[in-house]
Amino acid sequence: MADAAVIEKLEAGFKKLEAATDCKSLLKKYLTKEVFDKLKDKKTSLGATLLDVIQSGVENLDSGVGIYAPDAEAYTLFAPLFDPIIEDYHVGFKQTDKHPNKDFGDVNSFVNVDPEGKFVISTRVRCGRSMQGYPFNPCLTESQYKEMEAKVSSTLSSLEGELKGTYYPLTGMSKEVQQKLIDDHFLFKEGDRFLQAANACRYWPAGRGIYHNDNKTFLVWVNEEDHLRIISMQMGGDLGQVFRRLTSAVNEIEKRIPFSHHDRLGFLTFCPTNLGTTVRASVHIKLPKLAANREKLEEVAGKYNLQVRGTRGEHTEAEGGIYDISNKRRMGLTEFQAVKEMQDGILELIKIEKEMI
């Protein structure tokens, strides 16, 4: 059971949320007094409480979601809060639904969405994974961070062929290596205020690192927001090649490292927005004509469940009519379906852009 000091902090946090009338987070929407009273004294076997779940959203009242899972068990123990938030964010994934088993499908059915190279600047597909037997960031000890890094770096070092590369630990990284990784847009920084408030950046930079292959088309972030972020990317629009590289990497890593998986929610991640397939397939794409007709762009994107962001990701503007467009759905569908929906949507956007000449 949570101790008195934690419950006192929780009570104060709940009051703060109640008083914040302009707060629009899903946390505020679903943390009713009834749910709060049911969960406030619960504690996972690794010692995580409701405070670990909600503290980022209490601290940052402008959060969109406002909750994180401190460990895998939190998704079950604090389900009365997580489940409605998951249903709201992952539209259509009801509390009675079960996420399907992993299925990359026929990876050869994916194509180059822009063979002429006129529209798509680059293509990227990523997924997140958590290692079984370890909690998520807020509950990890420094020695666990180091132990995980050792397991992951030895696994990655055994990769062969196109995936063969180098692991760079953030601890003791030289200025030259740091600059090189920044120039390649590979280096991740210490977490933003949302992650900081969730206690996701403790013992930084212990256990954190970056692996990339020699061609710079395959990248793994170790212990950033999730235990593993596995990323495949390249210039141009060859989604097929990018997806095939990702799936072969995930399959290789999975042989050596067991991942946290939940019967109902799929692959588990620190943030509930990434659950399920955890897959985000995106392109940087130039659509000057559609950019001038934002309504049409949003209409087509909506039809294919695509998310349209600015050039540099969330909360940024489109520079020179270049957008970051990705699949929005992660839950209740397979990896194959998520990427296929994105491919169909991008092909449709390019077709419309061409017709607008």
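Quick reminder: no glycine exception, Cβ is built from N, Cα and C everywhere.
Residues as originally present; substitutions not included.
Quick look at what Swiss-Prot annotates:
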type: DOMAIN; residues: 9-91; note: domain 'Phosphagen kinase N-terminal'
type: MUTAGEN; residues: ASP62 to Gly; note: Significantly reduced catalytic activity in the forward reaction. Altered three-dimensional conformation and impaired structural stability of the protein
type: MUTAGEN; residues: ASP62 to Glu; note: Retains almost 90% of the catalytic activity of the wild-type in the forward reaction. Altered three-dimensional conformation and impaired structural stability of the protein
type: BINDING; residues: GLY64, VAL65, GLY66, ILE67, TYR68, GLU225, CYS271, GLU314; note: L-arginine binding site
type: DOMAIN; residues: 119-356; note: domain 'Phosphagen kinase C-terminal'
type: BINDING; residues: 122-126, HIS185, ARG229, 280-284, 309-314; note: ATP binding site
type: MUTAGEN; residues: ARG193 to Gly; note: Significantly reduced catalytic activity in the forward reaction. Altered three-dimensional conformation and impaired structural stability of the protein
type: MUTAGEN; residues: ARG193 to Lys; note: Retains almost 90% of the catalytic activity of the wild-type in the forward reaction. Altered three-dimensional conformation and impaired structural stability of the protein
type: MUTAGEN; residues: CYS271 to Ser or Ala; note: Loss of catalytic activity in the forward reaction, but has ability to bind the substrate
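Where Swiss-Prot records a feature, it is marked here on the structure.
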residue	record	DSSP (3 states)
ASP62	mutagenesis position	coil
TYR68	L-arginine binding site	coil
SER122	ATP binding site	strand
ARG193	mutagenesis position	helix
ARG229	ATP binding site	strand
ARG309	ATP binding site	strand
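In terms of C-alpha distance, the listed recorded positions VAL125, ARG193, CYS271, ARG309 place CYS271 closest to GLY66 (L-arginine binding site).
Shown for the domain 'Phosphagen kinase N-terminal' (9-91): DSSP residue counts in helix, strand and coil, namely 48 helix, 2 strand, 33 coil.
Cα proximity to ARG309 (ATP binding site) (within 10 Å) is found for none of the recorded positions ASP62, GLY64, VAL65, ILE67, TYR68, ARG193. Sequence-distant neighbours of ARG193 (mutagenesis position) (same chain, 6+ residues apart, CB-CB distance under 8 A): GLU59, ASN60.
In sequence order, the binding-site residues near CYS271 (mutagenesis position) (Cα within 10 Å of its Cα) amount to none of GLY64, SER122, VAL125, ARG229, SER282. A simple Cβ count within 10 Å picks out one of the binding-site residues GLY64, GLY66 as the most packed, and that one is GLY66.
The C-beta environment of SER282 (ATP binding site), restricted to residues of the same chain at least 6 apart in sequence and closer than 8 Å, consists of THR123, ARG124, VAL125, ASP324, ILE325, SER326, ASN327, MET342. On the backbone, the CA of ASP62 (mutagenesis position) and the CA of TYR68 (L-arginine binding site) stand 15 Å apart. All protein chains shown were included, and the count of other CB atoms within 10 Å of the CB of TYR68 (L-arginine binding site) stands at 27. When the recorded positions VAL125, CYS271 are scored by other C-beta atoms within 10 Å, VAL125 scores highest.
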